[in-house]
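Some features that Swiss-Prot has for this protein:
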{"type": "BINDING", "residues": "CYS440", "note": "heme binding site"}
{"type": "VARIANT", "residues": "PRO423 to Leu", "note": "In strain: ATCC 96044 / SRRC 1273 / AF13"}
{"type": "VARIANT", "residues": "ASP517 to His", "note": "In strain: ATCC 96044 / SRRC 1273 / AF13"}
Amino acid sequence: MIYSIIICAGALLGLWILEKLLAPKDTRPPLPPGPWRKPIIGNLTDFPPKGTPEWLFWAKHQERYGPMSSLEVMGQTIIMINDAQLGIEIMHKKSALSQMIPDAPFAHMAGWGMSLATERNRQAWKTIRANMKQEIGTRRAISTFHPKMEIGIRRFLLRTLDNPDDLRFHIRKEANAFMMDVAYGYTIAPHGKDELYDLTQQSVRQFSHIFSPGEWSVNFFPILRYVPSWFPGASFQIKAAEYKRTIERMTMVPYLWIKDQVARGCSRPSILLRLLQKGHYESGSHQEQVLVWTNAEFVMGGSDTTVSAVSSFFVAMALYPEVQRKAREELDRVVGPTTLATFEHRSQLPFIDALVKEVFRWHPASPLGAPHITQEDQIWDGYLLPKGALLLPNIWTFTHDPSVYHDPMVFKPERFLEGKDSPPETDPMKFVFGFGRRICPGRFVTDEKLFLIACHAVSCFFISPKDPGAPEPDWLPGVISQPGAFDLNVVPRSPAHEELIRSIETDHPWKNADATDISRFMARNQMI
């Protein structure tokens, strides 16, 4: 056996040497600088170790190689973009030259082939994007959902008041409750088990694992998709099958449930219902899958970025009490000490608006942006970006560049306000949600929800660390990153504020949840 391995390795090395000797001389400009390429495998061993925050690992490339760096793995060129202005020039202003979506064999195996992150059928991709833009892609479109947002955020305050130690759970539940209501007309259970909510959470967790850069060997060696699951090293086949079962249920259960409601004459307004009524969708057709995935993208994409941003906001308020005090003073002065702000107040609250921008800058929800693929050779600053190269923007380095942001590690909303001697620093909204035609379609949902949660939380609560000497938490690795464990005290400012929070119970009593109905539907259709 060992001799066979040695012979194979020797043959591969010989072929590699022969290819180098016989290959015609390349007269094109060089690739951007990067670590030395090893024979055959290239930079396969130069990826971040498991559990390492990828954006911090790749930030070292900026220190060593400058605004652009490159790697190669099995013939695939990867260009790391470490400079915001360069990212805007290449992936936004010239987005037509790099709008293709990278191939992701594992994602397709895991049932995520229709996701915006992987769908390579241009017409399907455009349809999903167009549907999302129409429903949530502009501030005008989002304004139709303001009443739902306001009610949901007030319920979030109530849950936090009653059980502040479960703050992270409340943040996630509020974000998902809103998206599931908008997308499906679904009311989650305020307390207790909810199978559709649990299924959505499971899908979101799996999403981060599926799309984690460098995680799956089959993405580098696509031929491995044909290896049986029992073969040594092919455990990814088992994971792919598990994830596929989850996402198929998560996408199809609410769709079939709404179709059942329509048949029974008891459907409620939702994005999915509006799209369903616009056309006829054959069961099992590609058009049906486009419809189903449009709403899955609404729910999963919109909720997880919001959870990340809101979690980072609470950590920032605890670590920077002076910022919290200034925000509260502005709200008390403009809105009143025992009145809750609305979206109409935003133009009168410049410090809160700057605070929202600083949350996005301080720790972007997606520290590594969505990758793009070049569609033709491009030359930038004397370096070649070859056709088919994967462009990977390190958003974290964009937002922590000391030449753009003074004291970038410090949470300082004032950087976005007009100063007596200094103009506002660059608005991070230009790049934290992506570039060009791959920009996050749900960015306005996250922005507006963070604004109102910041207003209400600062108005009603004092936020502080349980351990006054606790350092800033680590941020967890993943496609969508969130702060690690960090215990907070969240207490009402006064009895009057507690009464204000509890007024939601009489203003908008809890609605009957759909959890029991969906559980029965799933059991009846053998979808559990």
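Positions of Cβ are set from backbone N, Cα and C atoms, glycine also.
None of the noted substitutions appears here; every position holds its original residue.
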Least buried of the recorded positions PRO423, CYS440, ASP517, going by other Cβ atoms within 10 Å?
PRO423
Through the lens of DSSP with three states only, how would you label ASP517 (variant position)?
helix
Structural state of CYS440 (heme binding site), classified by DSSP into three states:
coil
List the Cα distance (Å, whole number) between PRO423 (variant position) and ASP517 (variant position).
55
State the Cα to Cα distance, in Å, between CYS440 (heme binding site) and ASP517 (variant position), rounded to an integer.
33
